[in-house]
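In what follows, a structure is listed as structure tokens, so that the remarks can point back to it.
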Amino acid sequence: MGTALVYHEDMTATRLLWDDPECEIERPERLTAALDRLRQRGLEQRCLRLSAREASEEELGLVHSPEYVSLVRETQVLGKEELQALSGQFDAIYFHPSTFHCARLAAGAGLQLVDAVLTGAVQNGLALVRPPGHHGQRAAANGFCVFNNVAIAAAHAKQKHGLHRILVVDWDVHHGQGIQYLFEDDPSVLYFSWHRYEHGRFWPFLRESDADAVGRGQGLGFTVNLPWNQVGMGNADYVAAFLHLLLPLAFEFDPELVLVSAGFDSAIGDPEGQMQATPECFAHLTQLLQVLAGGRVCAVLEGGYHLESLAESVCMTVQTLLGDPAPPLSGPMAPCQSALESIQSARAAQAPHWKSLQQQDVTAVPMSPSSHSPEGRPPPLLPGGPVCKAAASAPSSLLDQPCLCPAPSVRTAVALTTPDITLVLPPDVIQQEASALREETEAWARPHESLAREEALTALGKLLYLLDGMLDGQVNSGIAATPASAAAATLDVAVRRGLSHGAQRLLCVALGQLDRPPDLAHDGRSLWLNIRGKEAAALSMFHVSTPLPVMTGGFLSCILGLVLPLAYGFQPDLVLVALGPGHGLQGPHAALLAAMLRGLAGGRVLALLEENSTPQLAGILARVLNGEAPPSLGPSSVASPEDVQALMYLRGQLEPQWKMLQCHPHLVA
């Protein structure tokens, strides 16, 4: 359905009119730099461009008091000295004669985006706005924010569109206390915020930014705070937070809409955040969110003050919303001790309210020794202090050379053994008819008796041709079919062909009667995960087997708690998903697995289906590999005790080697 980009050039008008070192970083170039980069990359042209409208005062009143709206309206006629005096009554705020107009446009852009997504005009989108909004409170401007754009959008989605479950993900580096205050007693809005906290020593210096602030009244458990107590958090820390905290709760909540307070001051190079996450990380975060709410994701710009980092991160977010695969992540995939402490503390605080966490080890852990915030306003961290120096020395090369992988000419191809006239594919998914050379196909088939039959040989030839197209960069992802009797042999050939023709690290996720070939080299180049094995077993660091969970909750726990952490730790450049005889997966479960694995290997995922599964699975897998959202799994269910036991056993065996499995700090060396 497409991606919307909502913007209005008038939002560059508001600016600081006096000297204020605290506020000078919020400047018009934040918008123009991001928009210019989108145009340079050809991304704006691929979006449905919407010109932002002003929010009405009635719409602003969904979250703000009439008196506050009136106060901001009156700034249009104030002089410089009066504006400065009024600004001084708030924390980290400046007003300009155009602020009221710009802030109404910013709020209106979020409303337009929500309307476009919820009416089906587009699938998702980004609103490029300023001033930002997530610190804005019912009767107060705060932290560069005038009207709370995302909160207004959430209230509008409830009132106008009748939504009952809205997820707000705030990945800005500052705590969006404005959103928290507005919805802390509302169970229809699940608010997640990670933020630089430093045990209360970082702005906005609030006790209620800590992990144990979980909402109140009926909203208990619907506020999720993840406080970062050190600077320098990187890609592994952010992905671990999603896998071990946000996504388990989000799947249980089952949102109808995802709103993102998309602040990019949490990216590398930003002077406010001093974090290490590269722009590509936001592509992965976006893609992980797109498996929720039928892909209805609305991102609204918040912070971001390093123009290069901001522009790159915006581009990564938009190209992922457009359905492009996420580029590979850089750096070691091992969360740091401080991140694990914060994640586990948040899990422990949330466990009483969420079934998905109650079956796991979520005991609270003591924080690393530090000076916790005293009563009153604590002293800020000094920029030259030892805690800040690591982030200040962030490698600029990560921004100087952004990951610009050329897109394959074909996003998704399907190679079936026989044409299926009932198969409905997206218009840009091609049905491949070509095959590898007969002599080459026979050579690969020769060691396998099950590949001697003509039907199996034909299927193998089509698979080899498709796989070569993926390895050569002509095709991004694909689906191939094979006779059930030849499924194991065909998978064996696919693995060996991939490793011998360019893949350096191959991840194979095999379901059903598909055992790892005993003579496959144990050289660390392949990671084999067998789901539907006879028992949970870590046969080696690179060979893991687990039974297929019987409940949807167990399946989600397996994907989020085992498969994806292993996959992100391994960082493959080719993923094979094989559904063999007796695989036991229903269409929505297979689609979710493929959609979430698509975040790996630059989206280079090949799904191998045994023929009996092809009619019901080929279409749905083609859609998710092509960038569409998977269907909902329906109402959440808990994992069975047997599934929980298998998962905990495997995590215990594998955590020392695979750091992304960890969500408890005592395991860090």
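Including glycine, each Cβ sits where the backbone N, Cα and C put it.
Here the original residues stay in place, and none of the substitutions has been built in.
Pulled from Swiss-Prot, these are the features on record:
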type	residues	note
BINDING	Asp20, Tyr305	substrate binding site
MUTAGEN	His135 to Ala	Abolishes deacetylase activity. Does not affect interaction with HDAC3. Loss of autophagy regulation
ACT_SITE	His135	active site, proton donor/acceptor
BINDING	Asp172, His174, Asp265	Zn(2+) binding site
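Other than the site residues Asp172, His174, Asp265, same-chain residues with C-beta atoms no more than 8 angstroms from the centre of those residues' C-beta atoms, the Zn(2+) site, are His134, Val173, His195, Arg196, Gly263, Ser266, Glu272, Gly273, Glu302, Gly303, Gly304.
Between the CA atoms of Tyr305 (substrate binding site) and Asp265 (Zn(2+) binding site) there is a gap of 6 Å. Counting other Cβ atoms within 10 Å of each Cβ, the binding-site residues Asp20, Asp172, Asp265 show the lowest value at Asp20.
Spacing of His135 (mutagenesis position) relative to His174 (Zn(2+) binding site) is 9 Å (Cα to Cα, whole number). Within the same chain, the residues at least 6 positions away from His174 (Zn(2+) binding site) whose Cβ sits under 8 Å from its Cβ are His134, His135, Gly143, His195, Arg196, Trp203, Pro204, Gly263, Asp265, Glu272, Gly303, listed in sequence order. The recorded positions in question are His135, Tyr305, and the one with the fewest Cβ neighbours inside 10 Å is Tyr305.
Under the DSSP three-state reduction, Asp172 (Zn(2+) binding site) is assigned to coil, being neither helix nor strand. Under the DSSP three-state reduction, Tyr305 (substrate binding site) is assigned to coil, being neither helix nor strand.
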